[in-house]
Amino acid sequence: MGEEDVQALVVDNGSGNVKAGVAGDDAPRSVFPSIVGRPKNPGIMVGMEEKDAFVGDEAQTKRGILTLKYPIEHGIVTNWDDMEKIWHHTFYNELRAAPEEHPVLLTEAPLNPKGNRERMTQIMFESFNVPAMYVAIQAVLSLYSSGRTTGIVLDSGDGVSHTVPIYEGYALPHAIMRLDLAGRDLTEYLMKILHERGYGFSTSAEKEIVRDIKEKLCYIALNFDEEMKTSEQSSDIEKSYELPDGNIITVGNERFRCPEALFQPSFLGKEAAGIHTTTFNSIKKCDVDIRKDLYGNIVLSGGTTMYEGIGERLTRDITTLAPSTMKIKVVAPPERKYSVWIGGSILSSLSTFQQMWITKEEYDESGPSIVHRKCF
């Protein structure tokens, strides 16, 4: 195959957003919500093309009359029919590229069940007829995009958070930690604490409004207890937000109480350790000789690491846990919302990567299990 002249397509399937584009670009051409919406009462949508499903932004704009579903939960695909719709939309509507003409690089969550990546492989070759494909682990791509091959990635998106120690380009599976606490949980928690203020948000459409409030107004306190005290004494941290109907609501200490759950999951009724402790535990599971390299290269990735104040707070909390002489460095690249995609763009453009693709011939010969031999 003359793969040199054909650009690969890179698709990062997140629980919240799909990031898609062409290898070699420095940013995804298309970012849209991983949503499939179906009419609440079929037959109601007069004068609109009778579609049984809407994907992405179109589902978002018509959300009032649709039931919205996310086919990826906690980083793992739970509804393959909807997932196929999302991929179809990605290739044909967003990228306007025929998948049978391009190698496709997909991403997956660390510790993804084996059956999941086999199913991805099968759909790509059998439904979309791709000439070649590859499945890469999201956190490893984020590290590549930061220009490193060794470090620990704290990747937190909409559906799941992971800490993934990587040494010389290889993830260390025994030390990967997974935390089922990410952006979607924080949005739900913000809905809950806004309820206590008397603002009732409940439908799937209203949840999207709360997500927007979270992204625009929330931040992480360096010291939570002190911030709470300050917020009780003054109204400086109060901000107003205009709802789509023109009403204005006021958001106060919810601004930092919401993302505090990343450090204190007990706020959500979860027994898990916070992201600082999880990162520390992940490093402790690694060989003592490489820990220094990991402590000095803690790389943030994913939309849920975009809160103001997260780098300072993590540095402080991990310094408290780590050996006292250890130098702690948290790296927060400005483009970290898309660093998984950027890493995929870099990887699939490398000349050395071209022999890594799983080709159609190999798939026909070995079946879906080929993915475990070629993608690691």
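For all residues, glycine too, the Cβ spot is worked out from N, Cα and C.
Although substitutions are noted, the structure shown does not include any of them.
Quick look at what Swiss-Prot annotates:
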- Ser15, Gly16, Asn17, Lys19, Asp158, Gly159, Val160, Lys214, Glu215, Gly303: ATP binding site (BINDING)
- Pro42 to Gln: Reduces inorganic phosphate (Pi) release in presence of Mg(2+). No effect of K(+) on Pi release. No effect on Pi release in absence or in presence of K(+); when associated with G-49 (MUTAGEN)
- Glu49 to Gly: Increases inorganic phosphate (Pi) release in presence of Mg(2+). No effect of K(+) on Pi release. No effect on Pi release in absence or in presence of K(+); when associated with Q-42 (MUTAGEN)
- Phe54 to Tyr: Fail to form long filaments. No inorganic phosphate (Pi) release in presence of Ca(2+). Increases Pi release in presence of Mg(2+). No effect of K(+) on Pi release (MUTAGEN)
- His74 to Gln: No formation of long filaments. Reduces inorganic phosphate (Pi) release. No effect of Mg(2+) or K(+) on Pi release. Filament elongation rate appears normal (MUTAGEN)
- Gly115 to Ala: Failure to form long filaments. Inorganic phosphate (Pi) release is slightly better in presence of Ca(2+) than Mg(2+). Slight decrease in inorganic phosphate (Pi) release rates in presence of Mg(2+) or Mg(2+) and K(+) (MUTAGEN)
- Lys270 to Met: Forms longer filaments. Increased inorganic phosphate (Pi) release in presence of Mg(2+) which is further increased in presence of K(+). Filament elongation rate is normal (MUTAGEN)
- Ala272 to Trp: Forms longer filaments. 18.9-fold increase in inorganic phosphate (Pi) release in presence of Mg(2+). Filament elongation rate is normal (MUTAGEN)
- Ala272 to Cys: 5-fold increase in inorganic phosphate (Pi) release in presence of Mg(2+) (MUTAGEN)
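All features noted in Swiss-Prot, drawn onto the structure.
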| residue | record | Cβ within 10 Å |
| --- | --- | --- |
| Ser15 | ATP binding site | 23 |
| Pro42 | mutagenesis position | 9 |
| Phe54 | mutagenesis position | 24 |
| His74 | mutagenesis position | 19 |
| Gly115 | mutagenesis position | 9 |
| Asp158 | ATP binding site | 25 |
| Val160 | ATP binding site | 28 |
| Glu215 | ATP binding site | 15 |
| Lys270 | mutagenesis position | 15 |
| Ala272 | mutagenesis position | 16 |
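A straight line from the CA of Pro42 (mutagenesis position) to the CA of Val160 (ATP binding site) spans 33 Å.
In this structure, Phe54 (mutagenesis position) is part of a beta strand by DSSP. Sequence-distant contacts of Asn17 (ATP binding site), defined by Cβ-Cβ distance under 8 angstroms and a gap of at least six in the same chain, are Val31, Phe32, Pro33, Ser34, Asp158, Gly303. Glu215 (ATP binding site) falls within a helix when secondary structure is assigned with DSSP.
Lys270 (mutagenesis position) and Gly115 (mutagenesis position) are 28 Å apart (CA-CA, integer value). Separating the Cα atoms of Ala272 (mutagenesis position) and Val160 (ATP binding site) is a whole-number distance of 13 Å. Closest by Cα distance to Ser15 (ATP binding site), from the mutagenesis positions Phe54, His74, Lys270, is His74. The ATP site in the record is lined by Ser15, Gly16, Asn17, Lys19, Asp158, Gly159, Val160, Lys214, Glu215, Gly303, and its two most distant CA atoms lie 21 Å apart. Asp158 (ATP binding site) falls outside any helix or strand according to DSSP and counts as coil. Rounded to a whole number, the distance between the Cα atoms of His74 (mutagenesis position) and Val160 (ATP binding site) is 5 Å.
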